[in-house]
Amino acid sequence: MAAKDVQFGNEVRQKMVNGVNILANAVRVTLGPKGRNVVVDRAFGGPHITKDGVTVAKEIELKDKFENMGAQMVKEVASKTNDVAGDGTTTATVLAQSIVAEGIKAVTAGMNPTDLKRGIDKAVAALVEELKNIAKPCDTSKEIAQVGSISANSDEQVGAIIAEAMEKVGKEGVITVEDGKSLENELDVVEGMQFDRGYLSPYFINDAEKQIAGLDNPFVLLFDKKISNIRDLLPVLEQVAKASRPLLIIAEDVEGEALATLVVNNIRGVLKTVAVKAPGFGDRRKAMLQDIAILTGAVVISEEVGLSLEKATLDDLGQAKRIEIGKENTTVIDGFGDAAQIEARVAEIRQQIETATSDYDKEKLQERVAKLAGGVAVIKVGAATEVEMKEKKDRVEDALHATRAAVEEGVVAGGGVALLRARAALENLHTGNADQDAGVQIVLRAVESPLRQIVANAGGEPSVVVNKVLEGKGNYGYNAGSGEYGDMIGMGVLDPAKVTRSALQHAASIAGLMLTTDCMIAEIPEEKPAVPDMGGMGGMGGMM
């Protein structure tokens, strides 16, 4: 086991604070509408330019082990805030730096670190309650666009495209961000349920221009095994043919004689059919087949529940207004499923999201909810170069998370104003313990730091602006983008309450732990012996 370097007291705390400051100073320059970019070197490819706090934080590793521990703890603030709210990482880092700086002074002056932490925790709890009280619901497209553009560093185009996407797929719908092919941002909306399986044979195509198979008012047959024998299918095919309507078959696979017969019938015009594979694998496939069944009003024909393909009737088939099958995707538009059953299914999947542990599972479950509830929107980010696209994509993803958070818990005045107004909750907060009261005062001063940093990044004088904002009431604040004072919500400078709350809670949590640290242990790196020279090889010269 390698030897350890153990350090105590103020000396080690100072090293930890140095690490906090290095990371926080790199992150804080990105805050606000006039925040600067940070350029990050990459091992492969060009440098990465970003204004996203958590991206900057994740890149920082320091040489000194003790400084690095401080930096890593603040990195945790940024990534935790990002996980919970999706934005507000820079605000959280600035708050953590401020609480640590003020708190270390108090600890050095001889105050009890544990009582300071308790005071900080009580102050934060009071601020969070006050933020909930002053939050306003975020319902309109205009407000959603404003939140999006503020989060994307005052890029109004980004806010507008996110608001449009939310309007089209609903607040529950899935919105994904992809690389675009042009210079402009584009929005692509898939209405209805889409899954990533296409036709099993190109002979099913009936729209040569779009290269898709389009079925109007079709029946939908769902089967959870392979179909290779056409005899199993004949009874149901005859019933569909009598009804003179097309048929979509979704099964584990359709192959051999069965597929050949369907193709021949399709080409001759006897019966318009299309066969596709069922989406997903294993248990996820069963669940998705059940989703499609509920959406279209079908029954999944499965031997597990005693149903067989030969005995299937039209009552077991689902229906939809239109289904489009491409080479790689199938889209079901306006399924005939029962609305109450669809809602119950969505509620059931939401319950699974609550209990899911892995991010992958959660993401897949959320996709299923969106497909049942609304649809899927894809924002394609356009840019002139790859470096610009990465930077823009970071901002669009941040803005998307911020708008979701705003819809969830409402909005508060942006630009650091909400935290200043929430301070009113601390004015009458007395703990009956001098050191805990000092902890409350630390938070009271720290909540000014985001506004101070926004003003500093915009080239203003922080103290002058903070005093002027404190003289005002309600949503009165300073718009660093335009240099004006006024009603922040009226000017469209909004922050999601969830983002502000998460930033404050995570910053205080880690900062409190740092203040109560009195010993740090790091591994002493082993000195590697020098590589010996190639002695005795001198005579090689004569071999030429």
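Note: Cβ is positioned from N, Cα and C throughout, glycine not excepted.
Modelled residues match the original; the substitutions are not represented.
Keep in mind the model is a prediction, meaning the values are calculated, not measured.
Summarising the annotation, Swiss-Prot assigns ATP binding site to T30, L31, G32, P33, K51, D87, G88, T89, T90, T91, G415, D495. Among the sequence features in Swiss-Prot, the natural variant A106 to Y is noted as follows: In strain: PID 2. Per Swiss-Prot, natural variant A298 to G is noted as: In strain: PID 2. Recorded in Swiss-Prot as a natural variant, D437 to E carries the remark: In strain: PID 2.
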A298 (variant position) and G415 (ATP binding site), compared by Cα position, are separated in whole Å by 52
One should report the C-alpha separation between D437 (variant position) and T90 (ATP binding site), rounded to whole angstrom, as 27
DSSP says T30 (ATP binding site), in three-state terms, is coil
For D437 (variant position), the three-state DSSP class is helix
For K51 (ATP binding site) and A106 (variant position), the CA-to-CA distance in whole Å is 33
As a whole number of Å, the Cα atom of T30 (ATP binding site) is distant from the Cα atom of A106 (variant position) by 29
Same-chain residues at least 6 apart in sequence with Cβ under 8 Å of the Cβ of G415 (ATP binding site), in sequence order, are G32, L451, I454, G477, Y478, N479, A480, M488, V493, D495
Rounding to whole Å, the Cα atoms of T90 (ATP binding site) and A106 (variant position) are apart by 25
Between the C-alpha atoms of G88 (ATP binding site) and A106 (variant position), the distance in angstrom, to the nearest integer, is 27
